Amino acid sequence: MALKATALFAMLGLSFVLSPSIEANVDPHFDKFMESGIRHVYMLFENKSVESSEQFYSFMRTTYKNDPCSSDFECIERGAEMAQSYARIMNIKLETE
């Protein structure tokens, strides 16, 4: 009986060791792109809501996916530009206006 339990634990341990590790798909350039858009434009939206946040995120994600940036500097610049474009396209009033 002890031999069965030992074999079972050994098999379980081996399956954990041999199973592929799960990695999060993290793109640091996308993070810079989004942070820049949020900091420079989204925070100035007069009316913020869950719906407006989701729409903004969807626009930014799609824009980035279609034409990703390749350096932190480029991502910061383009993130702010795309967020400004979104505000213009959607006729969103900013606090500075």
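Glycine too: its Cβ is placed from the backbone N, Cα and C atoms.
Original residues only: the substitutions mentioned are not part of this model.
Here is what Swiss-Prot records for this protein:
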MUTAGEN   CYS69 to Ser  Complete loss of lysis
MUTAGEN   CYS75 to Ser  Complete loss of lysis
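Cα separation, CYS69 (mutagenesis position) to CYS75 (mutagenesis position), rounded: 5 Å.
Annotation for the mutagenesis positions CYS69, CYS75: lowest Cβ count within 10 Å of the residue's own Cβ, CYS69.
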